[in-house]
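These notes are about the structure you will find just below.
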Amino acid sequence: MPSLMSFGSCQWIDQGRFSRSLYRNFKTFKLHEMHGLCMPNLLLNPDIHGDRIIFVCCDDLWEHDLKSGSTRKIVSNLGVINNARFFPDGRKIAIRVMRGSSLNTADLYFYNGENGEIKRITYFSGKSTGRRMFTDVAGFDPDGNLIISTDAMQPFSSMTCLYRVENDGINFVPLNLGPATHILFADGRRVIGRNTFELPHWKGYRGGTRGKIWIEVNSGAFKKIVDMSTHVSSPVIVGHRIYFITDIDGFGQIYSTDLDGKDLRKHTSFTDYYPRHLNTDGRRILFSKGGSIYIFNPDTEKIEKIEIGDLESPEDRIISIPSKFAEDFSPLDGDLIAFVSRGQAFIQDVSGTYVLKVPEPLRIRYVRRGGDTKVAFIHGTREGDFLGIYDYRTGKAEKFEENLGNVFAMGVDRNGKFAVVANDRFEIMTVDLETGKPTVIERSREAMITDFTISDNSRFIAYGFPLKHGETDGYVMQAIHVYDMEGRKIFAATTENSHDYAPAFDADSKNLYYLSYRSLDPSPDRVVLNFSFEVVSKPFVIPLIPGSPNPTKLVPRSMTSEAGEYDLNDMYKRSSPINVDPGDYRMIIPLESSILIYSVPVHGEFAAYYQGAPEKGVLLKYDVKTRKVTEVKNNLTDLRLSADRKTVMVRKDDGKIYTFPLEKPEDERTVETDKRPLVSSIHEEFLQMYDEAWKLARDNYWNEAVAKEISERIYEKYRNLVPLCKTRYDLSNVIVEMQGEYRTSHSYEMGGTFTDKDPFRSGRIACDFKLDGDHYVVAKAYAGDYSNEGEKSPIFEYGIDPTGYLIEDIDGETVGAGSNIYRVLSEKAGTSARIRLSGKGGDKRDLMIDILDDDRFIRYRSWVEANRRYVHERSKGTIGYIHIPDMGMMGLNEFYRLFINESSYQGLIVDVRFNGGGFVSQLIIEKLMNKRIGYDNPRRGTLSPYPTNSVRGKIIAITNEYAGSDGDIFSFSFKKLGLGKLIGTRTWGGVVGITPKRRLIDGTVLTQPEFAFWFRDAGFGVENYGVDPDVEIEYAPHDYLSGKDPQIDYAIDALIEELRNWNEELPQRPS
């Protein structure tokens, strides 16, 4: 029996009185720190100097005195502090601060312990993610200068290099040692930690990007001294030994070696949590573990927990703007709408004057009209999703006990008798709204059945059924099935030879409409010889009663027979297209004398792929009588239709929700969702978010048996840390460690809402600067292809190369020893500014140029073009060069940009170093497999190869440890298919794919490894190992220092050698 919960009578809230009193009380209460109710905290990133310890707690920086036991907060309100290091003299502290809602930028500050001054040092807005920390403290040189590691001036975000900071950030001197995370000094020698960042989200990592340690030898070269089979992180030096964290024995422990990488010793035997964040004052080592701080004395091998005590318990309420976290919305009867925000459901009128919260604790996912004065909703727990009913007239709620799995789509029939839900078990089912009893209609073998509709007479359910004709088919198709509630029988509405979708019934339930990719008409590619099917969707209609006329054809009634009975047998034979040109259609809504079609114009995928930009749709109206199509609304991202088919609710690209009557679309109104602030408990939210993160991992990890064993073992272990979490970043630390227990790639946390501090901004002009006396000089200006958009420093637009020019001022503000150029540029990002340049011989230039927000792409294209020129010159015009930065849209762009020219050289280098992965490697492999077998011989002009997109001669691919995911797959495929030699270093080793489908209540995206990649010969072995090259060529720190690229040099030499024995046959015109 369903459990019945009564919440008493319903009270509508007068919005004006509520909002004023809530905000007034909140402002007063928020300032009050509840010291009497302090709870233990999560303590992170400690460092030590003498008797002073610093650490991060509640996003702020604290200091603890080991002698007195006193603790005080020393830096707060900067953003989220996640790292801090004492300078060697202990007078200053370098602090890393992350900003932006999802902590997507980071910069460094100095804190002066003598006078309390806080000063921003870097203006790089370095990339920041939960899995790697860019623009961070790398170490200190023997003179006490800070050395940072940053990706800010590099062509790749995964390439962090070392810079010495001079004059409090006025000057940054590159060390030119290549990728590095840490730098230490021992006996006057530099010790480099490459990739020695933390990997809490991937415990047990063994791939090519695992941390390694190099040391400088007497010759000025570097040698690798620590290269274990597992990851190495947080290196520090005490005496003549290097200490670090690794889990070579299966669990994270502190190990050490001597300065030659020998005499490996294990110092700890932890079994609860991994140690993290090693730091030292040269005598003792400090670290955090399980939210507490410990001190390790290498001389005595003793470990002590530092008892700091309870510090801070911020007020356990968070107030949010509902529209910022809106997840689901739905029209109800009359002027009422329902929507879900931050896991809570609300019913309100359009104006927002009256707002009613559905009285169900977190977490609600969907809410739909459930009949007169009722809504049906899906709410989730860590066990699964459940159905509930709420009567907003009486205030009574009913929650059913049947676990529906993880629900990803929900609908309710117009009469409020049953709901239809689709879950991740690939089931579509009905749920009786009286008893809560679920009945499975059908289960797919291939995918979720989320594309469904219910007829207005509540008799039929039509849905898109995913299918493949064989277990190893490459494509999942979709056919329309119809379930008859009266006969409890399934009927095929379409054949199984295409992708049929978006079924919809008309108001009298006599006709079934749907969309289909059946109108194939290829469009030519404008860059290479290729075609694509861009506008293939067309609407179709099926009369459900045999003998009934097509409702979109104006057949006189006198010429048609009387309507008979429903007969769904062989209904696919009655399908006919509607007279609308093909397009990219997503939804169809039949009305009495017209049809609404939701269409998305053809567009590029770049913004959607990299920025998550929603597709902008257009609502079209097809008039059956005139057969004309008109535009109703544009810039839409989502759409809902009311039960009576009279009102439409839409979300637009501005993120707001609007409603309008179909009879008068111009009478559009904004749904005012933000008049009532959303109030929630931080503690309750964090527990729910942890539970959901744990459940997502349990239910989506690709190996079900392994997921069950791990999930049950770790649940309580990490949930015990959640009460210590007082900020969202605290919780993030717990969640990523929990995910890391699966020891598999692609376990990420992305996005979310961590702080209200705006992201750091940076201003760029695609130039490097160096300080010459009191002035900045342009050390290098970057450009790729000067004719391409966005590929050169804006200074080049004036026809001068600014290299060597002195920068006197920017908009009249002198920059140099007394004024940081990076600060000045950051304040002008996105605008134009006048820059005064001074060259040799008194040459002065005043230039108005655009200050860029980012210049990485320019630096990337400059790097590619420099490599291409080098390859062409060194091979004397016989070898071409292509770099592929990822296997996404940018990777496709860069491949085709160069392939059409570079493939015609006798040899070809395909460089996938630093490849960020994606999914298009197979498209690129397909092109590289094309070998020339003939030529077209014109009377005039030159030869044209056949196939047109084909490789002329020999190929070599270069890969490295930063090539991962689909970059791993490309590297293995290139090698396996024998396309040429693969050289470089072992790849990242992450090939269990992801398709994130759910967000946490604050917008956080969590990914779970769902699709394990298997190769012939390698099996599942590429995961957590990588791909070994045919020839290993290391790129050592001293190679970067000397300006050499040994991997490209080897590739050129190897291709030249192969071409010695390559005989090319070209056509000779007959006489």
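Glycine is no exception: its Cβ is also placed from the backbone N, Cα and C atoms.
At each noted position, the model has the original residue.
What you are looking at is a predicted structure, and each value in this text was computed from that prediction instead of being measured.
While the structure shown retains the original residue, Swiss-Prot records the mutagenesis experiment Ala643 to Cys with this note: Decreased catalytic activity towards fluorogenic substrate and insulin beta chain prior to any modification or oxidation. Further decreased catalytic activity towards these substrates after modification with fluorescein-5-maleimide or oxidation by oxidized glutathione; when associated with C-414. Under DSSP, Ala643 (mutagenesis position) is assigned to coil, being neither helix nor strand in the three-state scheme.
For His746 to Ala, Swiss-Prot lists a mutagenesis experiment annotated as follows: Loss of catalytic activity. Its own atom aside, the Cβ of His746 (mutagenesis position) has 23 Cβ atoms within 10 angstroms in the protein chains shown.
Residues annotated as active site, charge relay system in Swiss-Prot, with experimental evidence given as evidence: His746 (among others).
Annotated substrate binding site per Swiss-Prot: Gly916, Gly917, Gly918, Gly993, Ile994, Thr995, in sequence order. Here Ile994 (substrate binding site) comes close to His746, Tyr748, Thr1007, Gln1008, Pro1009, Glu1010, Phe1011: these same-chain residues lie at least six apart in sequence, with C-beta atoms under 8 angstroms from its C-beta.
Recorded in Swiss-Prot as a mutagenesis result, Ser965 to Ala carries the remark: Loss of catalytic activity. Here the Cβ of Ser965 (mutagenesis position) has 26 other Cβ atoms within 10 Å, regardless of which shown protein chain they belong to.
Among the features that Swiss-Prot reports, active site, nucleophile is placed at Ser965, with the record citing experimental evidence.
According to DSSP, Glu1023 (active site, charge relay system) is assigned to coil rather than to any helix or strand. Annotated active site, charge relay system per Swiss-Prot: Glu1023 (among others), in sequence order, evidence recorded as experimental evidence.
Cα of Gly993 (substrate binding site) to Cα of Ser965 (mutagenesis position): a distance of 8 Å. Here the Cβ of Thr995 (substrate binding site) has 9 other Cβ atoms within 10 Å, regardless of which shown protein chain they belong to. Comparing Cα positions, Thr995 (substrate binding site) lies closest to Ser965 out of the recorded positions Ala643, Ser965, Glu1023. Secondary structure at Gly917 (substrate binding site), taken from DSSP and collapsed to helix, strand or coil, is coil.
Less than 8 angstroms from the CB of Glu1023 (active site, charge relay system) sit Thr744, Ser745, Gly989, Gly990, Val991, Val992, Ala1012, Phe1013, each of them six or more residues away in the same chain.
A 10 Å cutoff on Cβ-Cβ distances gives Gly918 (substrate binding site) a total of 21 other Cβ atoms nearby, all chains included. Applying an 8 A CB threshold to same-chain residues 6+ apart, the list for Ala643 (mutagenesis position) reads Pro331, Asp333, Arg369, Arg414. In the shown protein chains, 23 other C-beta atoms lie within 10 A of the C-beta of Gly917 (substrate binding site). Fewest Cβ neighbours within 10 Å among the binding-site residues Gly916, Gly993: this applies to Gly993. In three-state terms derived from DSSP, Gly993 (substrate binding site) belongs to an extended strand segment. Among the residues Gly916, Gly917, Gly918, Gly993, Ile994, Thr995 said to bind substrate, no two Cα atoms are farther apart than 16 Å. When the alpha carbons of Gly917 (substrate binding site) and Ser965 (mutagenesis position) are compared, the span between them is 5 angstrom.
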